[in-house]
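Asker: Here it is: the structure, laid out below.
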Amino acid sequence: MAEKNYVMAIDQGTTSSRAIIFDRNGKKIGSSQKEFPQYFPKSGWVEHNANEIWNSVQSVIAGAFIESGIRPEAIAGIGITNQRETTVVWDKTTGQPIANAIVWQSRQSSPIADQLKVDGHTEMIHEKTGLVIDAYFSATKVRWLLDNIEGAQEKADNGELLFGTIDSWLVWKLTDGQVHVTDYSNASRTMLYNIHKLEWDQEILDLLNIPSSMLPEVKSNSEVYGHTRSYHFYGSEVPIAGMAGDQQAALFGQMAFEKGMIKNTYGTGAFIVMNTGEEPQLSDNDLLTTIGYGINGKVYYALEGSIFVAGSAIQWLRDGLRMIETSPQSEELAAKAKGDNEVYVVPAFTGLGAPYWDSEARGAVFGLTRGTTKEDFVRATLQAVAYQSKDVIDTMKKDSGIDIPLLKVDGGAAKNDLLMQFQADILDIDVQRAANLETTALGAAYLAGLAVGFWKDLDELKSMAEEGQMFTPEMPAEERDNLYEGWKQAVAATQTFKFKAKKEGE
């Protein structure tokens, strides 16, 4: 018998799939990544082919073994983390999807969400699920598929169809149809799950006419769900033992195990998630209440706020405005800015997220003078990411009544020292960058490793953690208050501009 000295994380994202093998110290031993196609059948629609996702996952599992030289039988357990909300419906008998998967960003089910609001279900759905009614979540996507794919409703009523988010789909495929499960964190993003009773909500299922026979069984985030079929894992039957949606996996990977701990992942957008402990905190400001993770018989809840534009603002400087050639260059240029921070960029390219929720707003720039330079503009764009993060974190503080002593950060833009220092300054709290920016995959690996006894408990995980770089606030209070006041005025001004064409005869 080979010694089982490794765990594998499968990180199934929106544009690519990755497999990463970690050793007992949480060090990366090998990895593989593969992109897969995105489909945009109509404006605002985003779809994936679930078989292409499965194909990419098979490919990266092989790639990780090849790169690391590790054999499949040396893997103690597999953890899965995934793009959340993306919806697959497949035929129970053939295992074939009935249509493309509808991706979390896709707006094709917006009319269904709008109708639910018109019919007065907002309060009921918020109280039960912790979510706002939106096409973002899986519920309206399932309804859309049942409405638009011929014969789907009838098949669903006859118990012939299964629904799952990507985690469910991958477990079903890896076990060759033996296991149909999901976990608390993914279930809490469907808008069908009662986060208080920890069960699928019959009232919401009836409202949307979704048969409960389609739904996966909901399990904790760290337990053995089933074993890979040997022919799907290169000859080995390995326990699949951890699962969590990507943002919750990052929370766990950042070891935010205590109430009040908070992390910000700076990706294309930025996702801020706060551990609120064993009681769900419903937000008065349209932040999302969600399940962080459930482990050892306990469930930990979280508040989540998202910013639509973070890393994509830096891409805009590079690709749209051509002010920089590479993303890291934004830091060099911003460091050379000479102005008094009088320029404000409000990157509302697709509207404003929490806590403004203004989908009609568009980007704006304020405070330009004849002396404004490219460097000032780049710095203002970076600062906008930090201002938006402060908007969300201040709202979380207000909603939860929990003091926030430290912000843990990860994701691509967290590599930018200037941005992280400004984030600490504007929040007036310490900001700690993860030593290992692979926090999402690491979170999935930890959950799986704990379930199979690879690691003993949370204390052992904490003892392995490397301390990342700490950024401490250095800005005087008066300067901080004035800068943030300017940001709030810039956002207010942005929201007043809504272009309407002049009507005939005006």
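Cβ atoms are placed via backbone N, Cα and C, with glycine included.
Annotation source Swiss-Prot lists ADP binding site at Thr14, Arg18, Thr268, Gly311, Gly412, Asn416, citing sequence analysis. Summarising the annotation, Swiss-Prot assigns sn-glycerol 3-phosphate binding site to Thr14, Arg84, Glu85, Tyr136, Asp246. If you look up Swiss-Prot, you'll see Thr14, Thr15, Ser16, Thr268, Gly311, Gln315, Gly412 marked as ATP binding site. Taken from Swiss-Prot, the feature glycerol binding site covers Arg84, Glu85, Tyr136, Asp246, Gln247, and the record attributes it to experimental evidence. For the mutagenesis result His232 to Glu, the note given in Swiss-Prot is Loss of phosphorylation, 2.5-fold reduced activity. A mutagenesis experiment is reported in Swiss-Prot for this position, His232 to Ala, and the note states: Loss of phosphorylation, no effect on activity. Among the mutagenesis experiments that Swiss-Prot reports, His232 to Arg is described with the note: Loss of phosphorylation, 3.4-fold increased activity.
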Asker: List the Cα distance (Å, whole number) between His232 (mutagenesis position) and Gly311 (ADP binding site).
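Answerer: About 36 Å separates the two Cα atoms.
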Asker: Determine, to the nearest whole angstrom, how far the Cα atom of Gln247 (glycerol binding site) is from the Cα atom of Thr14 (ADP binding site).
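Answerer: Between the Cα atoms of Gln247 (glycerol binding site) and Thr14 (ADP binding site), the distance comes to 13 Å.
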Asker: Nearest to Asn416 (ADP binding site) by Cα distance: which of the binding-site residues Arg84, Glu85, Tyr136, Asp246 is it?
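Answerer: Result: the closest of the binding-site residues to Asn416 (ADP binding site) is Asp246.
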Asker: Once the DSSP letters are reduced so that anything not helix or strand counts as coil, what is His232 (mutagenesis position)?
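Answerer: Note: His232 (mutagenesis position) is helical by DSSP.
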Asker: Just checking the binding-site residues Thr15, Arg18, Gly311, Gln315: which sit within 10 A of Arg84 (sn-glycerol 3-phosphate binding site), CA to CA?
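Answerer: So the list is empty; none.
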Asker: Quick one: Cα separation, Arg18 (ADP binding site) versus Tyr136 (sn-glycerol 3-phosphate binding site), in Å?
Answerer: 24
Asker: Around the recorded sn-glycerol 3-phosphate site, report the further residues of that chain (criterion: Cβ within 8 Å of the mean position of the Cβ atoms of Thr14, Arg84, Glu85, Tyr136, Asp246; site residues excluded), sequence-ordered.
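Answerer: Apart from Thr14, Arg84, Glu85, Tyr136, Asp246, the close residues are Asn82, Gln83, Thr86, Val103, Trp104, Arg189, Gly245.
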Asker: Would you kindly give the Cα-Cα distance separating Asp246 (sn-glycerol 3-phosphate binding site) and Gly412 (ADP binding site), rounded to the nearest Å?
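Answerer: That separation, Cα to Cα, works out to 15 Å.
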Asker: Would you please pick out, from the binding-site residues Thr15, Thr268, Gln315, the one with the fewest other Cβ atoms within 10 Å of its Cβ?
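Answerer: Sparsest of the binding-site residues Thr15, Thr268, Gln315 by Cβ contacts within 10 Å: Thr15.
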